[in-house]
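Now, the feature entries from Swiss-Prot:
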VARIANT   Asp6 to Asn  In IFN-tau2B and IFN-tau2C
VARIANT   Glu135 to Val  In IFN-tau2C
VARIANT   Met146 to Val  In IFN-tau2C
Amino acid sequence: CYLSEDHMLGARENLRLLARMNRLSPHPCLQDRKDFGLPQEMVEGNQLQKDQAISVLHEMLQQCFNLFYTEHSSAAWNTTLLEQLCTGLQQQLEDLDACLGQVMEEKDSDMGRMGPILTVKKYFQGIHVYLKEKEYSDCAWEIIRMEMMRALSSSTTLQKRLRKMGGDLNSL
């Protein structure tokens, strides 16, 4: 399983698209900021094993895609940029699907992956609750856009770490 340079370029392009989606000055929205508990240490640190790292990366990208591929999201953002972001996230997910399939075949049990995956799901659940509580306001979406930039930046760090291991996820 190999993460190509195109995969890494796609990750950087997704971050650029999120930056371009900025519609508001963040200053009026600062009172709406919240700590969503990004599992940054888990994602950026060295504590994940190969199967966990691939699973966490896939889950983060899937949850980010799910967040932006909604009716509420399409009402909040420039449609062209949003479609490009969703397409980019989908491409990254497809790249990872083969890796995830290999990992799942190699392991009889997915119990080792469940803890980190549940942490990621809990993080995104908090984001969905926040958006609903804030009634999907423009400020709430701006806070989430900035948060997703942090999350995708962290996931890019994990992807770089996976590639540094010779580009071969099996060498982790």
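Glycine residues also receive a Cβ, built from the backbone N, Cα and C atoms like all the rest.
Here the original residues stay in place, and none of the substitutions has been built in.
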Discussion item. In whole Å, how far does the CA atom of Asp6 (variant position) lie from that of Glu135 (variant position)?
Written reply: 37
Discussion item. By a 10 A CB contact count over all chains shown, which of the variant positions listed here is most packed: Asp6, Glu135?
Written reply: Asp6
Worksheet item: Whole-number Å distance between the CA of Glu135 (variant position) and the CA of Met146 (variant position)?
Response: 18
Worksheet entry | In three-state DSSP terms, the structure that Asp6 (variant position) belongs to | helix
Response to the item:
According to DSSP, Met146 (variant position) sits in helix
Worksheet item: Around Met146 (variant position), how many other CB atoms lie within 10 A of its CB?
Response: 16
